[in-house]
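*Asks:* Before I ask anything, let me first share the structure, which is written out below as structure tokens.
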Amino acid sequence: MNLYKKYQGGLAVWLESSNHKDIGTLYFIFGLWSGMVGTSFSLLIRLELAKPGFFLSNGQLYNSVITAHAILMIFFMVMPTMIGGFGNWLLPLMLGAPDMSFPRLNNLSFWLLPTSMLLILDACFVDMGCGTSWTVYPPLSTMGHPGSSVDLAIFSLHAAGLSSILGGINFMCTTKNLRSSSISLEHMTLFVWTVFVTVFLLVLSLPVLAGAITMLLTDRNLNTSFFDPSTGGNPLIYQHLFWFFGHPEVYILILPAFGIVSQSTLYLTGKKEVFGALGMVYAILSIGLIGCVVWAHHMYTVGMDLDSRAYFSAATMVIAVPTGVKVFSWLATLFGMKMVFNPLLLWVLGFIFLFTLGGLTGVVLSNSSLDIILHDTYYVVSHFHYVLSLGAVFGIFTGVTLWWSFITGYVLDKLMMSAVFILLFIGVNLTFFPLHFAGLHGFPRKYLDYPDVYSVWNIIASYGSIISTAGLFLFIYVLLESFFSYRLVISDYYSNSSPEYCMSNYVFGHSYQSEIYFSTTSLKN
């Protein structure tokens with residue numbers, strides 16, 4: 001059935017809709033658009049670093065491109081797609097709910113995001129741009145940027161943060177209050193668990209960021225001195241406040257991908273539940289809890305005392321335990337399955353392998369003595385891109401491969417989707433693996449020129465980014481081709497216990513008109 005057959009009411013249907021499926025679709029479209037813009041900025045970065053010398057006119061412009069790339073990818077690509085897109089579409093279906101708890105608030109949450117995106121793009125193009133990186137540290141963001149660019153970036157972060165807080169409250173209330181009475185907490189799917197913990201982290205950490213950037217705004221415009229040491233302030237306070245948000249944000253980005261991969265392993269194997277399902281739930285909760293108390297591992301170089309560094313090193317290493325539980329549970333779930341050619345299997349295995357590799361470099365960086373040496377080098381850049389570019393983004397591709405036919409009623413071309421995986425797998429590895437070695441040799445972040453000794457690693461990385469971009473274009477073609485070829489889903493052979501598949505028609509406005517009861521004997525995950 002055509003997904004858009006019911007959308008005959010023109011633009012007003014999209015602007016005013018309070019239906020969770022319509023809003024989820026809007027989030028997907030917005031996330032795809034933002035991802036393309038963010039990828040364009042990343043390509044500019046790699047073109048600048050492709051060889052020694054200058055491609056962009058100056059370092060301020062280069063740092064503005066870095067800021068735009070980071071904020072676009074984090075706040076406008078990964079979060080809207082993972083939480084807004086997959087969360088809106090699937091959470092009510094998996095809970096047996098007719099819609100989200102606050103449908104109009106859901107609509108507001110989405111429309112705050114395009115506003116926020118316009119503000120951050122404005123910030124990059126006025127007054128020489130916002131060259132502060134996404135961290136917006138003072139005094140670079142105060143005395144170093146006297147123009148209006150940082151003010152626009154702060155308002156952008158406020159709008160995006162408000163969107164996420166309102167959406168988070170909505171998801172929490174939906175999970176608590178609209179869950180079918182037949183679904184107890186232990187019977188919720190792992191995707192619902194990951195979204196629930198994610199939005200809890202959002203509601204906990206985003207007000208802290210809002211406070212920090214509001215103080216920064218008053219420092220810039222109202223002559224306060226929260227972060228100005230010459231008048232009794234302390235810029236270190238800003239770092240603590242920012243990273244109290246910034247580190248949970250990393251888990252906000254990756255946790256929904258964990259849920260998607262868990263659902264994908266069930267789909268691939270046909271098993272009733274993931275291996276160690278209760279252990280997986282506790283691992284999700286542990287990651288969320290520990291992620292809130294390790295923020296200062298981003299700040300080893302600020303001069304913390306030995307006891308603080310010892311604590312934050314140890315606590316950071318502890319996160320590897322629940323993460324390891326999840327990885328081995330996925331592998332144990334996949335164990336014994338019939339190996340058939342399936343692009344979904346490629347994405348799942350690619351995610352597990354590459355996320356694990358990124359996690360290993362994270363264990364290296366958790367050691368404060370090593371991190372002081374490697375801080376602000378490309379080793380750190382490679383680490384968090386392995387976790388995000390090859391973790392969260394591969395999670396998004398996994399989710400699209402898994403649920404595309406469920407959401408749209410059309411089938412993706414398996415061969416071309418496998419080609420997308422191969423291009424992206426080769427491209428992102430070629431981009432970020434060599435940069436580990438550049439970082440170990442001391443190549444610093446946020447510099448637009450470098451000595452010739454680093455040129456080999458950077459040339460390889462730039463070729464990799466071109467391959468990745470080609471993979472993205474092919475992915476967009478695959479999505480369009482599935483519509484144009486009109487390959488409809490005839491029936492889904494999936495006979496597992498995941499609740500969303502009990503829907504006979506995927507495009508009704510409200511899926512459940514009355515309360516639905518699931519059999520808890522079959523609904524084990």
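In case you wondered, yes, glycine gets a Cβ from its N, Cα and C as well.
Heads up, this one's the original sequence, none of the swaps are in it.
From Swiss-Prot, for reference:
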{"type": "BINDING", "residues": "GLU48, GLY53", "note": "Ca(2+) binding site"}
{"type": "BINDING", "residues": "HIS69, HIS385", "note": "Fe(II)-heme a binding site"}
{"type": "BINDING", "residues": "HIS247, HIS297, HIS298", "note": "Cu cation binding site"}
{"type": "BINDING", "residues": "HIS383", "note": "heme a3 binding site"}
{"type": "VARIANT", "residues": "ALA12 to Ser", "note": "In strain: CB4856 and CB4857"}
{"type": "VARIANT", "residues": "ILE466 to Met", "note": "In strain: AB1, AB2, CB4852, CB4853, CB4855, CB4857, CB4858, KR314 and PB306"}
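Have a look at these and tell me how they're positioned relative to everything else.
*Replies:* The secondary structure of GLY53 (Ca(2+) binding site), as reduced to three states from DSSP, is coil rather than helix or strand.
In this view, HIS385 (Fe(II)-heme a binding site) is surrounded by 20 other Cβ atoms within 10 Å of its Cβ, with every protein chain counted.
In the three-state DSSP reading, HIS298 (Cu cation binding site) counts as helix.
Secondary structure at HIS383 (heme a3 binding site), taken from DSSP and collapsed to helix, strand or coil, is helix. Same-chain residues at least 6 positions away in sequence with a Cβ under 8 Å from that of HIS383 (heme a3 binding site) are, in sequence order, GLY358, THR361, GLY362, VAL364, LEU365.
DSSP assigns ALA12 (variant position) to a helical segment in the three-state reduction.
Note: ILE466 (variant position) has non-local neighbours LEU43, ARG46, GLY427, i.e. same-chain residues 6+ apart with C-beta under 8 A of its own C-beta.
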*Asks:* CA-CA, which of the binding-site residues GLU48, GLY53, HIS297, HIS298 lies nearest HIS69 (Fe(II)-heme a binding site)?
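*Replies:* So, of the listed binding-site residues, the one sitting closest to HIS69 (Fe(II)-heme a binding site) is GLU48.
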*Asks:* Would you kindly give the Cα-Cα distance separating ALA12 (variant position) and HIS297 (Cu cation binding site), rounded to the nearest Å?
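*Replies:* Cα to Cα, HIS297 (Cu cation binding site) and ALA12 (variant position) are separated by 47 Å.
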*Asks:* Taking Cα atoms as reference points, which of the recorded positions ALA12, GLU48, GLY53, HIS385 is nearest to HIS247 (Cu cation binding site)?
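*Replies:* So, of the listed recorded positions, the one sitting closest to HIS247 (Cu cation binding site) is HIS385.
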*Asks:* Using the CB centroid of HIS247, HIS297, HIS298 as the Cu cation site centre, which other residues of the same chain sit with their CB within 8 A?
*Replies:* TRP243, GLY246, VAL294, TRP295, ALA296, MET299, PHE312, THR316
*Asks:* List the Cα distance (Å, whole number) between ALA12 (variant position) and HIS385 (Fe(II)-heme a binding site).
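*Replies:* Taking the Cα atoms only, ALA12 (variant position) lies 39 Å from HIS385 (Fe(II)-heme a binding site).
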*Asks:* Other than its own, how many Cβ atoms are within 10 Å of the Cβ belonging to HIS298 (Cu cation binding site)?
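*Replies:* Taking all protein chains shown, HIS298 (Cu cation binding site) has 21 Cβ neighbours within 10 Å.
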